[in-house]
Amino acid sequence: MDKLFSMIEVEVNSQCNRTCWYCPNSVSKRKETGEMDPALYKTLMEQLSSLDFAGRISFHFYGEPLLCKNLDLFVGMTTEYIPRARPIIYTNGDFLTEKRLQTLTELGIQKFIVTQHAGAKHKFRGVYDQLAGADKEKVVYLDHSDLVLSNRGGILDNIPQASKANMSCMVPSNLAVVTVLGNVLPCFEDFNQKMVMGNIGEQHISDIWHNDKFTSFRKMLKEGHRGKSDLCKNCNNVSVQTEEQYDYVL
């Protein structure tokens with residue numbers, strides 16, 4: 001039986017205030033919109049608690065988590081149900097004030113990955129410069145030029161489509177994505193939800209992770225057969241080649 005995922009990304013909301021040219025939000029709309037129902041989030045927490053999940057959990061897919069009205073509730077529930085997990089927030093920083101950072105830290109967030117995206121002046125720069133040492137240590141502050149851009153599974157035409165068809169990918173061996181409506185995806189590149197593996201409202205996430213569809217997909221990607229999947233055949237992302245847990249890839 002395959003080992004359990006060490007990372008889980010939860011789409012607590014679908015909205016983003018930016019439409020960066022290197023993000024699918026600039027060319028398409030998510031199939032699922034809105035915010036996750038707190039009852040569904042609780043279901044996920046109960047399932048992860050039963051697994052004693054101790055990996056990385058983050059609160060995004062292609063949305064900006066600080067726009068989620070229930071973010072504080074979700075972070076608090078995470079700390080309550082899975083205290084050994086590592087809660088991390090990935091954000092564009094536009095709504096991250098010093099007070100907000102401190103509140104979320106008190107609720108359990110261990111790290112903030114803030115990316116200064118292309119476009120409008122970044123408000124967070126001034127906040128970051130004024131942070132005390134202990135708070136600043138919780139922030140990884142990146143410029144968009146630091147990022148290794150992918151074509152998001154072939155969605156973005158403005159990023160080279162050159163396929164890495166024979167290269168392995170360990171993303172579905174390490175990570176699960178849970179969408180606003182509870183659908184489980186095998187990859188953070190699956191913006192259009194081509195590979196739904198199950199739904200946490202209908203099955204335990206462990207059962208979904210170990211089902212035949214997910215297991216076969218993992219094996220295929222480990223062996224480098226990207227060309228057999230519509231999701232992967234045009235993907236140029238080769239950043240995840242090991243089963244090690246990571247916070248971000250440069």
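Glycine residues also receive a Cβ, built from the backbone N, Cα and C atoms like all the rest.
None of the listed substitutions appears in this model.
Quick look at what Swiss-Prot annotates:
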MUTAGEN   CYS16 to Ala  Reduced iron-sulfur content by 50%; when associated with A-20 and A-23
BINDING   CYS16, CYS20, CYS23  [4Fe-4S] cluster 1 binding site
MUTAGEN   CYS20 to Ala  Reduced iron-sulfur content by 50%; when associated with A-16 and A-23
MUTAGEN   CYS23 to Ala  Reduced iron-sulfur content by 50%; when associated with A-16 and A-20
MUTAGEN   CYS68 to Ala  Soluble protein
MUTAGEN   CYS169 to Ala  Insoluble protein
BINDING   CYS169, CYS187, GLU223  [4Fe-4S] cluster 2 binding site
MUTAGEN   CYS187 to Ala  Insoluble protein
MUTAGEN   CYS232 to Ala  Insoluble protein
MUTAGEN   CYS235 to Ala  Soluble protein; reduces activity
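GLU223 ([4Fe-4S] cluster 2 binding site) sits 8 Å from CYS169 (mutagenesis position), taking the C-alpha atoms as the reference points. Of the mutagenesis positions CYS23, CYS68, CYS187, CYS232, CYS232 has the largest number of other Cβ atoms within 10 Å of its own Cβ. Following the DSSP three-state reduction, the secondary structure of CYS68 (mutagenesis position) is coil. The separation of CYS169 (mutagenesis position) from CYS232 (mutagenesis position), Cα to Cα, is 9 Å. Distance from the CA of CYS187 (mutagenesis position) to the CA of CYS68 (mutagenesis position) is 22 Å. Note: the CA-CA distance between CYS187 (mutagenesis position) and CYS169 (mutagenesis position) rounds to 10 Å. Distances between the Cα of CYS16 (mutagenesis position) and those of the mutagenesis positions CYS23, CYS169, CYS235 are shortest for CYS23.
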